[in-house]
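Trainee: Quick one: this structure, given as structure tokens, is what I'll be asking you about.
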Amino acid sequence: MKTQEIEKKVRQQDAQVLAQGYSPAIRAMEIAAIVSFVSLEVALVYRLWGTPYAGTWLLLSAVLLGYLAADFVSGFVHWMGDTWGSTEMPVLGKALIRPFREHHVDEKAITRHDFVETNGNNCLISLPVAIIALCLPMSGPGWVFCASFLGAMIFWVMATNQFHKWSHMDSPPALVGFLQRVHLILPPDHHRIHHTKPYNKYYCITVGWMNKPLTMVHFFPTAERLITWATGLLPRQDDIGAEAARALVVAAGGSEAPVVQAAKELLTQATVQEKPASTRP
């Protein structure tokens, strides 16, 4: 099925209804998440500052690898939010999935969000990792690197939606525009690829460096086919409507990658149990 035919089948939710889903309770939760996140990151920096193992190269490598990891994490979370779940789910639907649905029907809405609404969700999902990083022992270079890497990764994860917001602004600040042009943060033209119906590619939105490698290995399409095969769930049904979602699955069905076939065989073998031998004489 041609892409144009699939685009005609797309049916999205109402932008105003989605925007109204941002409740005072969700905002209070996001404020608490931001305060908690900043407190944990400051505590982690304090611990790292006092260790003799935190060398310059160790910290720089942790920051760079953390940036790449954050880009991948942003893509994975973005893919999960775009592809699975529903706005009607308890708690998660309004707090986490709703913003993904709103963004596809009103992509400029994010430019009207303040700091809390823009960054609160990412602070919230980063809290468990921040606690783990803070609890790691600082008894050697390896542990210090792990703590630094995790701390850097979640810092960039926290900044992801801010970079994402800037990529949708018509006139971002001058320094931001420069960083976008040299592709040190997410550039608007690069992100535009994702905002082409049916919104099924280029999910990484911290900087976008991981988009091409993940596209080359068919990472997200492979994951979708395996999940659909194993569970029967239809990817993007809540985002673009059941008809368009089914059309996408049918269009992709004829080009199944060998790795998907192999994974299906392994899963089948793992789930099929042999019948116990009869003990009757």
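The backbone N, Cα and C atoms fix where each Cβ goes, and this holds for glycine too.
No substitution from the list is modelled in this structure, which keeps its original residues.
From Swiss-Prot, here are the annotated features:
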type	residues	note
MUTAGEN	His78 to Ala	Impaired carotenoid synthesis caused by loss of plasmanylethanolamine desaturase activity
MUTAGEN	His103 to Ala	Impaired carotenoid synthesis caused by loss of plasmanylethanolamine desaturase activity
MUTAGEN	His104 to Ala	Impaired carotenoid synthesis caused by loss of plasmanylethanolamine desaturase activity
MUTAGEN	His183 to Ala	No effect on plasmanylethanolamine desaturase activity
MUTAGEN	His190 to Ala	No effect on plasmanylethanolamine desaturase activity
MUTAGEN	His218 to Ala	No effect on plasmanylethanolamine desaturase activity
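Tell me about the setting of these features in this model.
Mentor: Counting Cβ atoms from all protein chains shown, His78 (mutagenesis position) has 22 others lying within 10 Å of its own Cβ.
Under the three-state DSSP scheme, His103 (mutagenesis position) falls in the helix class.
Neighbours of His104 (mutagenesis position), defined as other CB atoms within 10 A of its CB across all chains, total 21.
Within 10 Å of the Cβ of His183 (mutagenesis position) there are 13 other Cβ atoms, across all protein chains.
Take the CB of His190 (mutagenesis position) and look out to 10 A: across all protein chains shown you find 19 other CB atoms. In the three-state DSSP assignment, the secondary structure recorded for His190 (mutagenesis position) is helix.
For the recorded site, His218 (mutagenesis position), the DSSP three-state label reads coil.
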Trainee: Near His190 (mutagenesis position), which of the mutagenesis positions His78, His103, His104, His183, His218 can be found within 10 Å, Cα to Cα?
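Mentor: The mutagenesis positions passing the 10 Å Cα test are His183.
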Trainee: Please report the distance from the Cα of His218 (mutagenesis position) to the Cα of His183 (mutagenesis position), rounded to the nearest angstrom.
Mentor: 23
Trainee: Among the mutagenesis positions His103, His218, whose Cβ has the fewest other Cβ atoms within 10 Å?
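Mentor: Minimum Cβ neighbour count within 10 Å, taken over the mutagenesis positions His103, His218, occurs at His218.
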Trainee: Name the one residue among His78, His103, His104 whose Cα is closest in three-dimensional space to that of His183 (mutagenesis position); these are the mutagenesis positions.
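Mentor: In terms of Cα distance, His183 (mutagenesis position) lies closest to His78.
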Trainee: Which whole-number value in Å describes the distance between the Cα atoms of His103 (mutagenesis position) and His78 (mutagenesis position)?
Mentor: 11
